[in-house]
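This report refers to the structure that appears directly beneath it.
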Amino acid sequence: MAQAPHIHRTRYAKCGDMDIAYQVLGDGPTDLLVLPGPFVPIDSIDDEPSLYRFHRRLASFSRVIRLDHRGVGLSSRLAAITTLGPKFWAQDAIAVMDAVGCEQATIFAPSFHAMNGLVLAADYPERVRSLIVVNGSARPLWAPDYPVGAQVRRADPFLTVALEPDAVERGFDVLSIVAPTVAGDDVFRAWWDLAGNRAGPPSIARAVSKVIAEADVRDVLGHIEAPTLILHRVGSTYIPVGHGRYLAEHIAGSRLVELPGTDTLYWVGDTGPMLDEIEEFITGVRGGADAERMLATIMFTDIVGSTQHAAALGDDRWRDLLDNHDTIVCHEIQRFGGREVNTAGDGFVATFTSPSAAIACADDIVDAVAALGIEVRIGIHAGEVEVRDASHGTDVAGVAVHIGARVCALAGPSEVLVSSTVRDIVAGSRHRFAERGEQELKGVPGRWRLCVLMRDDATRTR
């Protein structure tokens, strides 16, 4: 495998006269719209390992949609500050959802940009499946009826000196406040500075920070109907946990989970408990340490031209053909010691302990189903997977599974296509392969070398 830098294609959605930059990764059954972090544009996310891993975990169970809101990063700059703020940033999010064909999404709303998510859930209830607020607030500053907010005199340095390039030299280190566990990491600090520069010049940072500091969206909380998960680190001093408790008290049916930690930046520190809560909230299944991990060879099969076959045969004859296909494939999987873990449309997903067994099984399946007048495409990859139901082995998940599915999608009729990982493991065996070259796999970082099984020269096991 030739691994390239982690690059996701940036596209643009139109929001009035604004161009809103966005990226998509993963292809899970649920859309997860990740609102921007604090002055971290989307083209900087994958350059920071902890943030990259956090988003990859999200993409293992959802389709992640992330964006730069207007005024920041790759999105359009503004002529006037009057078009900044939670209401306008919510419009940016809707424009991106429309551009990617997302009718409804779970909204991931971190820190002070949580206010955008709160407005989005209240103003566009039909577009919000659920809401996740992380270290967020409905208002940053103190008010007589909001004592958990920061006093203006304490907030002022964050709106002035903190936004200047020489802030640390002038004695104000914002990173030590928002992410104390990585404040001493020179590599992280260099990335943080570069991300801030990419986000925009100090004038943009001052304008955005001023709008956020003056925002107050408490009036929308009573209108939020979507299921809401509120996650807040109890040791955060930048956005104290009192903000999260206020949200929980004022959003009907919401659930507050107080997590250990001092970092306001959601992707640093101990992220395991946070990610487990998010995955369980979205999927109903808690991943992480509660899921059994194992090394496996994953095989995907798919009937070529199934829609055309179904139209030509009619429902009854097509159903009979599918039954015969399923019987044949199940028999071959069992014969080679595999385990069926899921069905995928008109195909199967199976795991094997041996890559050679998976290849031999795939080889036989191609020939066996040909007697039915159909062809299949098969993709095989090997890697670590999560067993979702460890006691029964009923399903598997993880990046390796996504790779297997993508390899299968690139296979031609009656082809067995494998990743170079599989080819390298079985080097020296009777199986021979032809190079297919490096390919991009949708939702998977880097470029992957693929190989096709040379079936005509293979030694058959029958």
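The backbone N, Cα and C atoms fix where each Cβ goes, and this holds for glycine too.
Every position carries its original residue.
If you look up Swiss-Prot, you'll see 63-146 marked as domain 'AB hydrolase-1'. Remark: secondary structure over the domain 'AB hydrolase-1' (63-146) totals 33 helix, 21 strand, 30 coil, with classes taken from DSSP.
Here Swiss-Prot describes Ser111 to Ala as a published mutagenesis experiment; the accompanying note says: Loss of lipolytic activity. Annotation for Ser111 (mutagenesis position): same-chain Cβ neighbours under 8 Å, separated by at least 6 residues, are Gly37, Pro38, Val134, Asn135, Gly136, Tyr238, Ile239, Thr264, Leu265, Tyr266.
Annotation comment: Swiss-Prot describes 297-408 as domain 'Guanylate cyclase'.
Quoting Swiss-Prot on the mutagenesis of Asp302 to Ala: Loss of adenylate cyclase activity. The Cβ of Asp302 (mutagenesis position) has 19 neighbouring Cβ atoms from other residues within 10 Å, across all protein chains displayed.
The annotation Mn(2+) binding site is assigned in Swiss-Prot to Asp302, Ile303, Ser306, Asp346. Ser306 (Mn(2+) binding site) is surrounded by 18 other CB atoms, counting those within 10 A of its CB over all protein chains shown.
Of all the Cβ atoms in the protein chains shown, 13 others lie within 10 Å of the Cβ of Gly305 (ATP binding site). Sequence annotations record features per position, and here Swiss-Prot assigns ATP binding site to Gly305, Ser306, Gln308, Asp346, Lys442.
Every protein chain considered, the tally of other Cβ atoms within 10 Å of the Cβ of Glu340 (mutagenesis position) stands at 17. A strand conformation is recorded for Glu340 (mutagenesis position) in the three-state DSSP classification. Per Swiss-Prot, mutagenesis Glu340 to Ala is noted as: Does not substantially affect adenylate cyclase activity.
Under mutagenesis, Swiss-Prot gives Asn342 to Glu with this note: Does not substantially affect adenylate cyclase activity but increases activity with GTP.
Annotation for Asp346 (mutagenesis position): same-chain Cβ neighbours under 8 Å, separated by at least 6 residues, are Asp302, Ile303, Ser306, Leu322, His325. One entry in Swiss-Prot concerns the mutagenesis experiment Asp346 to Ala. Its note says: Loss of adenylate cyclase activity.
Here Swiss-Prot describes Arg406 to Ala as a published mutagenesis experiment; the accompanying note says: Substantially affects adenylate cyclase activity.
Cα to Cα, Arg406 (mutagenesis position) and Gly305 (ATP binding site) are separated by 17 Å. Broken down by DSSP into helix, strand and coil, the domain 'Guanylate cyclase' (297-408) contains 55 helix, 33 strand, 24 coil. When the recorded positions Gln308, Arg406 are compared by the number of other CB atoms within 10 angstroms of each CB, Gln308 has the fewest. In this structure, the CA atom of Glu340 (mutagenesis position) is 23 Å away from the CA atom of Gly305 (ATP binding site).
With a 10 A radius on its CB, Ile303 (Mn(2+) binding site) counts 22 other CB atoms from all the protein chains. Model confidence over the domain 'AB hydrolase-1' (63-146) is summarised by a mean pLDDT of 92.
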